[in-house]
Amino acid sequence: MYTLNWQPPYDWSWMLGFLAARAVSSVETVADSYYARSLAVGEYRGVVTAIPDIARHTLHINLSAGLEPVAAECLAKMSRLFDLQCNPQIVNGALGRLGAARPGLRLPGCVDAFEQGVRAILGQLVSVAMAAKLTARVAQLYGERLDDFPEYICFPTPQRLAAADPQALKALGMPLKRAEALIHLANAALEGTLPMTIPGDVEQAMKTLQTFPGIGRWTANYFALRGWQAKDVFLPDDYLIKQRFPGMTPAQIRRYAERWKPWRSYALLHIWYTEGWQPDEA
């Protein structure tokens with residue numbers, strides 16, 4: 001067992017609930033007190049389990065034997081997924097009143113940027129539950145089942161999805177253009193044109209993402225938020241955000257959000273998940 005540290009406050013109930021709502025069957029298992037999933041690091045495969053210890057402000061990580069040779073990489077992935085490097089005092093200090101209601105919110109990341117890109121594309125114009133079901137179907141068809149844990153499937157690699165038949169993907173329940181967008185994303189990952197870690201210029205990288213088939217501004221921003229764990233992303237034209245700022249245009253909302261730099265990703269989360277929040281007079 002390995003142990004990672006985090007700074008309180010941390011709303012583990014919210015984080016695990018967020019991940020549970022999006023959990024991909026046969027890839028992830030989420031319960032009230034733990035998170036488990038299949039994981040691939042290079043040629044190594046296995047299952048990782050994360051168990052928060054609220055009293056000690058630690059996260060216990062169990063790795064199956066197949067992942068032990070790449071333990072450091074696995075721990076780094078878990079740290080990014082759960083945003084363990086966040087200093088909530090600094091973030092909440094910058095957010096002011098906005099951060100007061102839910103000071104333990106963290107930015108859910110991911111264990112792999114390509115996987116998050118696939119999930120972001122499959123989440124377009126469908127419910128959270130439907131997106132998880134679609135992703136599970138893709139994983140069942142193109143993922144690799146673990147010999148030691150046959151109940152788990154490793155998320156499909158870029159190589160597998162790049163070679164996919166778009167009609168076979170369409171048959172899973174998605175539009176053909178979305179299937180083609182997945183294949184293009186897989187090829188971009190293989191060619192190195194999809195950054196796997198946060199790029200130096202996030203704004204430019206998001207603009208580049210929008211040149212990919214099937215990726216618009218919202219998807220590019222959401223991918224930056226979760227795939228790269230970019231800390232300063234805001235979505236002024238998001239449906240719920242526009243509801244929270246009645247009577248304001250996206251340009252006005254963007255200007256209002258400048259006050260939360262360089263932590264606008266956290267501001268976005270707080271606005272999404274704080275019922276009844278209203279902006280101050282601009």
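Count begins at 1; order follows the chain as displayed.
Backbone N, Cα and C atoms are what each Cβ position is placed from, and that goes for glycine too.
Although substitutions are noted, the structure shown does not include any of them.
If you look up Swiss-Prot, you'll see Asp238 marked as active site, proton acceptor. In sequence order, Trp218, Leu268 make up the list of same-chain residues 6 or more apart from Asp238 (mutagenesis position) whose Cβ falls under 8 Å from its Cβ. The secondary structure of Asp238 (mutagenesis position), as reduced to three states from DSSP, is coil rather than helix or strand.
Quoted from Swiss-Prot, the note attached to the mutagenesis of Gln124 to Ala states: Methylmethane sulfonate-resistant. Neighbour density for Gln124 (mutagenesis position): within 10 A of its CB lie 17 other CB atoms from the protein chains shown.
What Swiss-Prot notes for the published mutagenesis of Trp218 to Ala is this: No catalytic activity, methylmethane sulfonate-sensitive.
Under its mutagenesis entries, Swiss-Prot includes Asp237 to Asn with the note: More than 30% catalytic activity, methylmethane sulfonate-resistant. Under a cutoff of 8 A between CB atoms, and with a sequence separation of 6+ in the same chain, the neighbours of Asp237 (mutagenesis position) are Arg217, Trp218, Pro250.
Experimental mutagenesis is annotated in Swiss-Prot for Asp238 to Asn, with the remark: No catalytic activity, methylmethane sulfonate-sensitive.
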May I ask you to report the DSSP-based helix, strand or coil state of Gln124 (mutagenesis position)? coil
Using DSSP, would you call Trp218 (mutagenesis position) helix, strand or coil? helix
Cβ neighbour count (within 10 Å, all chains shown) around Trp218 (mutagenesis position): 16
